[in-house]
Amino acid sequence: MQIKHLITIFFLVLIVADHCHAFLGMIPGLIGGLISAFKGRRKREITSQIEQYRNLQKREAELENLLANLPVY
């Protein structure tokens with residue numbers, strides 16, 4: 001075999017092995033995501049994020065109100 005064929009096959013095997021390794025590494029995360037979706041954890045996380053966003057908006061409005069009431073120097 002010529003060297004260019006060997007290099008081509010080597011890179012092809014390297015790419016396939018890398019993709020298989022990445023796929024096998026993704027499987028535990030996918031399983032964990034499915035389990036948490038079935039248990040409803042994601043819904044609770046979204047609810048807490050909405051509350052944090054509302055609190056942030058409230059604090060931001062209070063800060064704007066405070067800055068508007070400060071005298072200009």
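Cβ coordinates come from backbone N, Cα and C, glycine included.
None of the listed substitutions appears in this model.
According to Swiss-Prot, the protein carries these features:
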MUTAGEN   Gly29 to Lys  Important increase of antimicrobial and hemolytic activities; when associated wiTH 32-K-K-33 and K-36
MUTAGEN   Ser36 to Lys  Important increase of antimicrobial and hemolytic activities; when associated with K-29 and 32-K-K-33
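Local packing around the Cβ, expressed as the count of other Cβ atoms within 10 angstroms, is greatest for Ser36 among the mutagenesis positions Gly29, Ser36. Annotated pair Ser36 (mutagenesis position) and Gly29 (mutagenesis position), C-alpha to C-alpha distance, rounded: 11 Å.
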